[in-house]
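One structure below.
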Amino acid sequence: MSLLSIITIGLAGLGGLVNGQRDLSVELGVASNFAILAKAGISSVPDSAILGDIGVSPAAATYITGFGLTQDSSTTYATSPQVTGLIYAADYSTPTPNYLAAAVANAETAYNQAAGFVDPDFLELGAGELRDQTLVPGLYKWTSSVSVPTDLTFEGNGDATWVFQIAGGLSLADGVAFTLAGGANSTNIAFQVGDDVTVGKGAHFEGVLLAKRFVTLQTGSSLNGRVLSQTEVALQKATVNSPFVPAPEVVQKRSNARQWL
C-alpha cells in the first residue's frame, strides 16, 4: 500500500471529528427556539421561572396550566409573569399552529437522531447508576433506566459533544448538581430518554432533554438547557433557563412565522 493510500485512509477515519473528538451534534431545528416544548401539556406549581419561550402542540392553551396566561391582542401568543418569553399553543391564531407543528416535528427528528447514533463509547456505565462521575465527551448507552444519586461533572472543551441514550427513565436525586468544566457547553449535551424523567428537589440539570414521556422538575430544581417532551412537562416552583432569549425584533418576526417556516 502506498504512503498516499495510508494517508487517505487515515484522513477518512477522522470524518465526523471536531478538534479530534467525535461529533455527536444533535440538530434541533425550530425546536431550538423553545425552553420548553411539549405535545400534551405544560403545568406549573407557582411560582416557576422560565427564561425562553414555551409551547404545546397539538394540545390547546387549556393544557398550559398554573401560569396565569394573558393572550396577546394578535391571539398568536400569550404571556405570563413566570415566563420571560412568549407562550404558544396549537389553538392560537395563524401562523402559530404551523410554527408549533414544525417545532414539534423537529424535536421528534432530534430525538430519533440522538437515538440513532451507533458504536457507544460507554455501554451500561455504572450499571445505570452514575455516582461521583466525571464524564468525558462521547456516546453513552443504557438499555434500562439511569439514576443519578450524586453530583456529576461534564468535562470537555466548548466544541465537545455528549449524547446519552437511555432506554428507560432518568432520575436525579434531591440536591444533585450537574457541573460543567473545561468550557463544556450545555447545548452540546443531549439526553435521549425513553421513559419518564424526574429532576429531584433542589437538583440542577445541564443539557437538552429529549424525552419520550413525562418530565417533572420538582420543587426548587433548575435546568440550564431545554426540555423537549413528546408528552407533558410539570414544573414545581422550578427554574428553566434556555440559551436562546429572543430580542424584541426577533419576537415580532417569529410571530409572523416568515423567518421560521
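Glycine is no exception: its Cβ is also placed from the backbone N, Cα and C atoms.
Although substitutions are noted, the structure shown does not include any of them.
Here Swiss-Prot describes Ser43 to Tyr as a published mutagenesis experiment; the accompanying note says: Has 35% thermal hysteresis (TH) activity of that of the wild-type. In the shown protein chains, 17 other C-beta atoms lie within 10 A of the C-beta of Ser43 (mutagenesis position).
Thr65 (mutagenesis position) is surrounded by 14 other CB atoms, counting those within 10 A of its CB over all protein chains shown. Under DSSP, Thr65 (mutagenesis position) is assigned to a strand (E or B) in the three-state scheme. Here Swiss-Prot notes a mutagenesis experiment, Thr65 to Tyr, with the remark: Has 28% thermal hysteresis (TH) activity of that of the wild-type.
Listed in Swiss-Prot is the mutagenesis experiment Ser147 to Tyr, annotated as follows: Has 62% thermal hysteresis (TH) activity of that of the wild-type. Loss of TH activity; when associated with Y-234. DSSP assigns Ser147 (mutagenesis position) to a strand segment in the three-state reduction.
Cβ contacts within 10 Å of Ser171 (mutagenesis position), excluding its own Cβ and spanning all protein chains shown: 19. A strand conformation is recorded for Ser171 (mutagenesis position) in the three-state DSSP classification. Quoted from Swiss-Prot, the note on mutagenesis experiment Ser171 to Tyr is: Has 67% thermal hysteresis (TH) activity of that of the wild-type.
For the published mutagenesis Thr198 to Tyr, Swiss-Prot gives the following note: Has 50% thermal hysteresis (TH) activity of that of the wild-type. The Cβ of Thr198 (mutagenesis position) lies under 8 Å from the Cβ of Gly169, Leu170, Ser171, Leu172, Val215, Thr216, Gln218, each of which sits 6+ residues away along the same chain. Under DSSP, Thr198 (mutagenesis position) is assigned to a strand (E or B) in the three-state scheme.
The Cβ of Ser222 (mutagenesis position) lies under 8 Å from the Cβ of Ala203, His204, Phe205, Ala238, Thr239, Val240, Asn241, each on the same chain and at least six residues away in sequence. The annotation that Swiss-Prot gives for the mutagenesis experiment Ser222 to Tyr reads: Has 64% thermal hysteresis (TH) activity of that of the wild-type.
In sequence order, Ile42, Ser43, Phe214, Val215, Thr216, Leu217 are the residues near Ala234 (mutagenesis position), counting only same-chain partners six or more apart with C-beta under 8 A. According to Swiss-Prot, the mutagenesis experiment Ala234 to Tyr carries this note: Has 47% thermal hysteresis (TH) activity of that of the wild-type. Loss of TH activity; when associated with Y-147.
Distance between Cα atoms for Ser147 (mutagenesis position) and Thr65 (mutagenesis position): 29 Å, as a whole number. Under the three-state DSSP scheme, Ser222 (mutagenesis position) falls in the strand class.
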